[in-house]
Amino acid sequence: VGINVKCKHSGQCLKPCKDAGMRFGKCINGKCDCTPK
């Protein structure tokens with residue numbers, strides 16, 4: 001699930017994805033993409 005959070009690497013997406021109520025994420029095309037629970 002893409003969220004509107006800019007990133008350079010996947011580690012930056014851990015907290016934004018948690019805050020969005022999801023598990024973890026990767027950085028895809030400069031934006032975070034989270035995995036739903």
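Placement of Cβ uses the backbone N, Cα and C atoms for every residue, glycine included.
Feature list (source: Swiss-Prot):
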{"type": "MUTAGEN", "residues": "Q12 to A", "note": "Toxin selectivity change from Kv1.1/KCNA1 to Kv1.3/KCNA3 (no change in ability to inhibit Kv1.3/KCNA3, but important decrease in ability to inhibit Kv1.1/KCNA1, Kv1.2/KCNA2 and Kv1.6/KCNA6 channels); MeKTx13-3_AAAR"}
{"type": "MUTAGEN", "residues": "K15 to A", "note": "Toxin selectivity change from Kv1.1/KCNA1 to Kv1.3/KCNA3 (no change in ability to inhibit Kv1.3/KCNA3, but important decrease in ability to inhibit Kv1.1/KCNA1, Kv1.2/KCNA2 and Kv1.6/KCNA6 channels); MeKTx13-3_AAAR"}
{"type": "MUTAGEN", "residues": "K18 to A", "note": "Toxin selectivity change from Kv1.1/KCNA1 to Kv1.3/KCNA3 (no change in ability to inhibit Kv1.3/KCNA3, but important decrease in ability to inhibit Kv1.1/KCNA1, Kv1.2/KCNA2 and Kv1.6/KCNA6 channels); MeKTx13-3_AAAR"}
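All features noted in Swiss-Prot, drawn onto the structure.
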residue	record	CB count, 10 Å
Q12	mutagenesis position	14
K15	mutagenesis position	12
K18	mutagenesis position	13
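Geometry remark: Q12 (mutagenesis position) versus K18 (mutagenesis position), CA distance 11 Å.
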